[in-house]
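Accompanying notes for the structure given below.
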Amino acid sequence: MSVNLDGSEEKMELKKHVPYILNGELYRIEKQVGDNVTVKCCYCPPDRIYRGSVRSTGNFHMHIKRRHSSLLGKLHEMKVAALEERRDRIMKNRRFAKSRKKAPVAVAATSTAAQSDSGVFVDMQAAVPSGNESHELKIKTVFQRHKQEQEGATRKLEDSTSDKANLPNIPKNLGIVVQNVSNISVETLPGGSTPASVSFLGRPVKPEQGSGPSFLADQPAAIDLSQVPPVQGESKSSGSLASSMEDVSMEYSRSQALSQSLSMAHFLEHPQRDVLQRLERSMAQISQELHCRNRIEHNRMLLEAAKFKFLNPNFQFEPNL
């Protein structure tokens with residue numbers, strides 16, 4: 001029974017974490033309870049005892065730096081050696097883990113996997129590790145998403161074709177001008193001329209504002225029919241067309257003025273206020289961040305000055321005038 005107790009105590013001793021600064025070269029551990037240790041410095045009188053923790057060894061480093069500054073080189077060498085040892089241990093454990101992963105794993109015999117309609121294996125009931133199961137699940141989800149996207153594309157295509165099939169028959173001499181404010185139907189002239197570029201009785205019709213310069217560049221040159229002598233049988237139709245174009249131009253100008261006034265009122269009411277509020281918030285955040293940085297820099301400079309004064313108590317600043 002005593003042998004078992006001694007063995008368990010030795011195992012606990014081995015499991016205790018001992019930092020490199022307390023390995024016996026600079027400090028000697030006298031007593032350790034958990035993480036708390038009582039040590040003696042190897043370069044101080046033997047009656048001096050220091051207490052600390054193995055998880056926070058900053059006070060031990062500061063003692064060497066303040067009382068035994070000649071040992072800083074040795075402390076640096078010990079630190080480098082401890083880091084190299086830790087690196088070698090990590091690389092060794094990594095190699096062991098890789099060799100364990102490469103070892104063959106016994107897999108039970110699996111039944112024939114059922115194939116879906118598209119030829120992708122979906123039903124896989126094999127005794128595989130959890131990593132393969134997650135990979136299989138990812139493949140399933142990607143396949144399902146791809147299938148849903150294909151179904152949505154085909155549905156959109158069918159809807160568009162059905163809409164095209166259900167469109168009413170529009171005569172060739174009828175044009176539809178679509179605006180953001182109102183829908184205006186205009187009778188076009190025979191011969192392919194556009195109503196947006198035709199002027200009657202010295203009143204030009206404005207082109208569509210939303211179509212852009214590229215649309216205007218693609219249009220043919222404007223034809224002034226007021227200077228062309230009318231053909232027999234077309235005088236009545238041209239007169240009715242001129243009156244309809246006058247009505248269209250008046251309605252178009254009225255709708256344009258209304259939309260411009262509405263947009264200007266909306267711009268004056270809302271966006272300027274939003275922009276100003278956003279600018280105020282941004283400036284407040286910037287000023288707060290600058291203030292915090294100034295305070296941090298001020299405290300750092302005060303700390304540096306106090307540290308220098310502590311390390312050099314007899315220093316007196318004598319400026320050369």
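Every residue, even glycine, has its Cβ placed from backbone N, Cα and C.
Taken verbatim from Swiss-Prot:
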- PRO19 to Ser: In stil-4; induces female infertility due to germ ovary defects. Loss of chromatin association (MUTAGEN)
- GLY58 to Arg: In stil-2; induces female infertility due to germ ovary defects. Loss of chromatin association (MUTAGEN)
- LYS79 to Met: In stil-1; induces female infertility due to germ ovary defects (MUTAGEN)
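The Cβ of PRO19 (mutagenesis position) lies under 8 Å from the Cβ of VAL54, THR57, ALA82, each of which sits 6+ residues away along the same chain. All protein chains shown were included, and the count of other CB atoms within 10 Å of the CB of LYS79 (mutagenesis position) stands at 14. Neighbour density for GLY58 (mutagenesis position): within 10 A of its CB lie 9 other CB atoms from the protein chains shown. If you take the Cα of GLY58 (mutagenesis position) and the Cα of LYS79 (mutagenesis position), they are about 13 angstrom apart, rounded to a whole number. In three-state terms derived from DSSP, LYS79 (mutagenesis position) belongs to a helical segment. Classification of PRO19 (mutagenesis position) by DSSP places it in coil, neither helical nor stranded.
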